[in-house]
Each structure stands twice: as structure tokens, then as C-alpha cells.
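Report on the following structure.
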Amino acid sequence: MVKVFFVLAVLSSIISYINIDPMKSSFFLIFSLLFSMPVISMSMHIWFSYFICLLFLSGIFVILVYFSSLSKINVVKSYMAVFLLLLSMLYFSPTVLTYSSYLGLSGFYYSIYWFIFCFILVCLLFFMNFSSYFLNFSGALRKV
């Protein structure tokens, strides 16, 4: 069941990468978050999945505020979507980890979650990079 949620999360994130409309792309990113929460909550700490959920949803709503008012969208075909889908299915497939030594809050700072931190950071950086590229350099950030 965990692998089904993982496959659905990866598929919805790939669809958000392919989709050009910022509203639909944010919608599919929210779906990918909802499908990845059972996978993350199967680890040691349940509070960590809620923490990721709050941070990710606040970022999605910031993306909606900045990008939904922009009307010039440059259509670019994405040929890397199938490669990214296969790479994420092969490399990031979930395994249920059972640790009993890191049950405290201090386990948050150890090397267990560094992979998850780096993966989420890379996904968000790629999304922001390609979203600003697809918007035809019309200004994804506020001008001073």
C-alpha cells in the first residue's frame, strides 16, 4: 500500500512538472503532497509528516499568489518527464524503516532525514526554476 501511495505521488508530481498552467500545476503538487504523507508518516515520527505538510502548503500558496496573476506563459515541451519518472521510481522507491534508537525529538537532527531534506529541497528548486523559465521571464518575483 505504501508503494501505491509513492507511485501516485510521483505521478502527480510529474504531471505538475509537465502542466503549463500554474493553477493546475499547484493543484497536482498538492495531490503529490497528500499522496506522499502516508509514505513519510511510516517513518519514526508522525509529527515530521505534519511539519512537511505545513511547510509545503505554505510554499504552494505563495506560488499561487505570485504565478496566478501572470498571463504570459511560454509553452515548452518537456522531454525529460519520462526519464524523471523512471529515475524516481527506481531510485526513490520507499522502504519501511524501523528504528528504535532515534525515538526522541533529537532524532530529527541525525542523518535519517538528510536524504528527505535534500530530496524535497531539490524538488522545490527544480519546480521554481522551471516555473520561472516557463513564464517567459516575465517576473516571478516582485520588482523593487
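Glycine residues also receive a Cβ, built from the backbone N, Cα and C atoms like all the rest.
Not measured: the values here are computed from a predicted model.
Among the sequence features in Swiss-Prot, the natural variant Val39 to Ile is noted as follows: In strain: AB1, AB2, CB4852, CB4853, CB4855, CB4857, CB4858, KR314 and PB306.
Among the sequence features in Swiss-Prot, the natural variant Ala81 to Ser is noted as follows: In strain: CB4854.
Here Swiss-Prot describes Leu90 to Phe as a natural variant; the accompanying note says: In strain: AB1, AB2, CB4852, CB4853, CB4855, CB4857, CB4858, KR314 and PB306. Residue density at Leu90 (variant position): 8 other Cβ atoms are found within 10 A of its Cβ, drawing on all protein chains shown.
Val39 (variant position) sits 16 Å from Leu90 (variant position), taking the CA atoms of both as reference points.
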